[in-house]
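Asks: Quick one: this structure, given as structure tokens, is what I'll be asking you about.
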Amino acid sequence: MDSSTLSPLTTSTAAPLESYERIRNAADISVIVIYFLVVMAVGLWAMFSTNRGTVGGFFLAGRSMVWWPIGASLFASNIGSGHFVGLAGTGAASGIATGGFEWNALIMVVVLGWVFVPIYIRAGVVTMPEYLQKRFGGKRIQIYLSILSLLLYIFTKISADIFSGAIFIQLTLGLDIYVAIIILLVITGLYTITGGLAAVIYTDTLQTAIMMVGSVILTGFAFHEVGGYEAFTEKYMRAIPSQISYGNTSIPQKCYTPREDAFHIFRDAITGDIPWPGLVFGMSILTLWYWCTDQVIVQRCLSAKNLSHVKAGCILCGYLKVMPMFLIVMMGMVSRILYTDKVACVVPSECERYCGTRVGCTNIAFPTLVVELMPNGLRGLMLSVMMASLMSSLTSIFNSASTLFTMDIYTKIRKKASEKELMIAGRLFMLFLIGISIAWVPIVQSAQSGQLFDYIQSITSYLGPPIAAVFLLAIFWKRVNEPGAFWGLVLGFLIGISRMITEFAYGTGSCMEPSNCPTIICGVHYLYFAIILFVISIITVVVVSLFTKPIPDVHLYRLCWSLRNSKEERIDLDAGEEDIQEAPEEATDTEVPKKKKGFFRRAYDLFCGLDQDKGPKMTKEEEAAMKLKLTDTSEHPLWRTVVNINGVILLAVAVFCYAYFA
């Protein structure tokens, strides 16, 4: 939708114009400007205070992070603007069930910190495809998974965040969507390219604090406005729009009436929009893929100074994940109560008048609440929260995607690439991602209402389960080998992509216009499909592995659970093909005298973290000691006990939340 089609709508109705004008006051603008200045200052501080001149420094923050920035960064990387728009929108449409998606993470972060990360640390890996390459050997799995992960980042995570950020920017600022998003991406890319993972984690920590404070304040205002929690539960069930027919068309009652099970997480296994077996089992598969094998998440854990800090960071993230149900999902429901005709509209012409699309306006639930309910200054703070969540998610994706490209793809193309060349390649790939992000904006913008967001939720069900199956078996069953893992991934991908393409071709439809997609393909709920795909992938991996040659234990020490404490030296599969770039580097260091750099070259190197002249070069013995430290998973007994107790408490909190709202 271009600006020409928007202008008649904004002039014909007072509401959008009033929304734009509400934000244009000194208090709101001052808060937004101060926020962006603080974020840039934090990024610059990280740029000057951390070592970004090495791959480990730029991509893993030098493995020196403590628990609280890790926990905050895990949370901020997960909670993007897509959550504020998508979760609140789904809450407005169907109730609290999507909050169960968030609570599933409480269990999975414990699995991440106690099971998966110790294996990754002992393996001495930087990326997830690198782990599979060490575990199985060969190149095809590593390269396949790297490319698939990059595609998932570009066409799900980036597009979801830009789509939801676009909705918010249009509603609140009235800026041209392309101008606003390009400015955001430039600022985001700037401090990610210059600061590396340390800048991302520190800015994530700042943005998590802003998100929580702003959202808690909004929640207080919202519940006060509706008269408390009891009144909220009563009024939501009566939040029916005033216009429910147009012309000679009568809209079915189910399209505008709140669901009877709106305040239940566990819904009917057949008729429920989110069936309870799918939520319990299907969602667990998707959260296993996301929290335990996704580069964005695991990379933050690998930056911790020791395993206790990993576990404590996971626990902090888990406690924070309790909040989205109350701060986001229920806020969408409150928005439906307060602005029923706008948020819950069903008449196409009315919906187009309010939000520019004909199939529904639930996606504007959270932004509308912010613009209409918050006082000056606090409204600016909440806009900052939305921009913070958009930027933190994008920075996480940019940094992790460039890590995947640099470590798993570029090193295969340029086997003798120097450290400096790898750093430059990673930064250039980030610029490429930013370009794709901007090019993707019109595609995202042309998608009707929240349908693209719905697609994205289901895309993970079609592409994630085979990856989760392979990682799970790789860690817990040492008999799995490379052919089994590869064909499990390939078959799972082919089945998943077939369902995805079919659904894209037919469309998901809407309440009034159901999709024509064949029931045998699209009739299976995407969470049930995830379970089926996961089981098929596991069977394929197991059968092919049993019919092919096993991997000797000498190649598996510290790569799987049963051999995690082994002290023997591991001989990597495909050893001898790696680590071939150091000799040429050393030769050039000794043979070629270094020229004195000019002022502008030194400033450029400092800005991009390419100044590698800090301190003497490590000896072979020092490098070996450093490698040993980076693969160390020992913990202080006291802190191990403290994090273990907190882990049990977190699991108990998860069980209580599910039971109370079941």
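Cβ coordinates are placed from backbone N, Cα and C, and glycine is handled just like the others.
The noted changes are left out; the structure has the residues it started with.
What Swiss-Prot shows for this protein is this:
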type    : residues  : note
MUTAGEN : Q457 to W : Drasticly decreased affinity for glucose and phlorizin
BINDING : Q457      : D-glucose binding site
MUTAGEN : T460 to W : Decreased affinity for glucose and phlorizin
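Could you place the listed features in the three-dimensional structure?
Replies: DSSP assigns Q457 (mutagenesis position) to a helix in the three-state reduction.
On its own chain, Q457 (mutagenesis position) has G86, Y526 as residues at least 6 apart in sequence with a Cβ closer than 8 Å to its own Cβ.
Taking the Cβ of T460 (mutagenesis position) as reference, residues of its chain lying under 8 Å away and at least six apart in sequence are, in sequence order, L152, T156, L286, W289, Y290.
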